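Database features, via Swiss-Prot:
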type: MUTAGEN; residues: Val8 to Cys; note: In V8C/K69C; loss of ability to form stable pores after addition of a new disulfide bond; when associated with C-69
type: BINDING; residues: Tyr51, Arg53, Tyr138; note: N-acetyl-D-glucosamine 6-sulfate binding site
type: MUTAGEN; residues: Val60 to Glu; note: V60E/W149A; decrease in hemolytic activity, suggesting that this mutant forms functional but structurally weak pores; when associated with A-149
type: MUTAGEN; residues: Lys69 to Cys; note: In V8C/K69C; loss of ability to form stable pores after addition of a new disulfide bond; when associated with C-8
type: MUTAGEN; residues: Trp112 to Arg; note: In W112R/W116F; loss of ability to bind membranes; when associated with F-116
type: BINDING; residues: Ser114, Arg144; note: N-(acyl)-sphingosylphosphocholine 5 binding site
type: MUTAGEN; residues: Trp116 to Phe; note: In W112R/W116F; loss of ability to bind membranes; when associated with R-112
type: BINDING; residues: Trp116, Tyr137; note: N-(acyl)-sphingosylphosphocholine 3 binding site
type: BINDING; residues: Tyr133, Tyr138; note: N-(acyl)-sphingosylphosphocholine 4 binding site
type: MUTAGEN; residues: Trp149 to Ala; note: In V60E/W149A; decrease in hemolytic activity, suggesting that this mutant forms functional but structurally weak pores; when associated with E-60
Amino acid sequence: SADVAGAVIDGAGLGFDVLKTVLEALGNVKRKIAVGIDNESGKTWTAMNTYFRSGTSDIVLPHKVAHGKALLYNGQKNRGPVATGVVGVIAYSMSDGNTLAVLFSVPYDYNWYSNWWNVRVYKGQKRADQRMYEELYYHRSPFRGDNGWHSRGLGYGLKSRGFMNSSGHAILEIHVTKA
């Protein structure tokens with residue numbers, strides 16, 4: 001099946017079943033995430049980078065994501081007996097010259113933290129880094145991973161709709177569409 005992290009699939013095929021398949025491929029890991037981002041923006045996206053605040057991925061970001069396609073990606077806590085989650089930001093350059101950034105946060109300790117996610121368009125090309133992480137996590141009204149759908153205008157003629165569950169085995173599904 002092509003429903004593996006690092007693949008690009010038809011956007012219409014993105015859903016919970018696909019993301020569960022991506023998640024299960026990570027095996028028995030306490031904190032992990034499957035990410036699916038559907039490109040209905042009318043633009044082509046080119047991978048820039050992933051910045052991990054904690055955790056890692058063995059997957060290379062899909063390089064090109066055409067309009068009508070969706071990228072699949074995953075992340076997991078660092079291997080070994082370390083008390084970390086998987087927290088990071090994905091950055092894609094869009095064919096209009098701007099950057100699509102997606103934050104995901106799956107904490108280790110649910111007594112203190114919750115799942116969070118965010119999506120934003122930055123003017124110009126910006127690689128994901130610590131500053132972008134801090135802005136998306138602390139200052140740009142992130143959404144809680146609360147098992148519900150959330151929508152937001154992104155500017156630049158775009159809007160987003162996304163869902164994240166509250167589990168340590170997290171799924172994050174985002175659709176970026178024309179406004």
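The chain as shown is numbered from 1 upward.
Any Cβ shown, glycine's included, is placed from N, Cα and C.
Just so you know, the substitutions we noted aren't modelled in this structure.
Here the features listed in Swiss-Prot are placed on the structure.
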residue : record                                           : contacts (Cβ under 8 Å, 6+ apart)
Val8    : mutagenesis position                             : Pro62, Lys64, Val65, Ala66, Lys69, Ala70, Leu71, Leu72
Tyr51   : N-acetyl-D-glucosamine 6-sulfate binding site    : Gly88, Val89, Ala91, Arg127, Ala128, Asp129, Gln130, Met132, Tyr133
Val60   : mutagenesis position                             : Gly6, Ala47
Trp112  : mutagenesis position                             : none
Ser114  : N-(acyl)-sphingosylphosphocholine 5 binding site : Pro107, Arg144, Gly145, Asp146, Ser166
Trp116  : mutagenesis position                             : Leu103, Phe104, Ser105, Tyr137, Pro142, Phe143, Arg144, Gly145, Met164
Tyr138  : N-acetyl-D-glucosamine 6-sulfate binding site    : none
Trp149  : mutagenesis position                             : Arg161, Gly162, Phe163
> Hey, of the recorded positions listed (Arg53, Lys69, Arg144), which one tops the CB count within 10 A?
Replying inline: Lys69
> Rounded to a whole number, what is the top Cα to Cα distance in Å among the residues the record ties to N-acetyl-D-glucosamine 6-sulfate, namely Tyr51, Arg53, Tyr138?
Replying inline: 16
> With every protein chain in view, how many other Cβ atoms are within 10 Å of the Cβ of Tyr137 (N-(acyl)-sphingosylphosphocholine 3 binding site)?
Replying inline: 17
>> Taking 8 Å from the centroid of the Cβ atoms of Tyr51, Arg53, Tyr138 as the cut-off, which other residues in that chain fall inside it around the N-acetyl-D-glucosamine 6-sulfate site?
In response: Val87, Gly88, Val89, Leu103, Gln130, Met132, Tyr133, Glu134, Leu136, Tyr137
> Within 10 Å of the Cβ of Tyr133 (N-(acyl)-sphingosylphosphocholine 4 binding site), how many other Cβ atoms can be counted across all chains shown?
Replying inline: 20
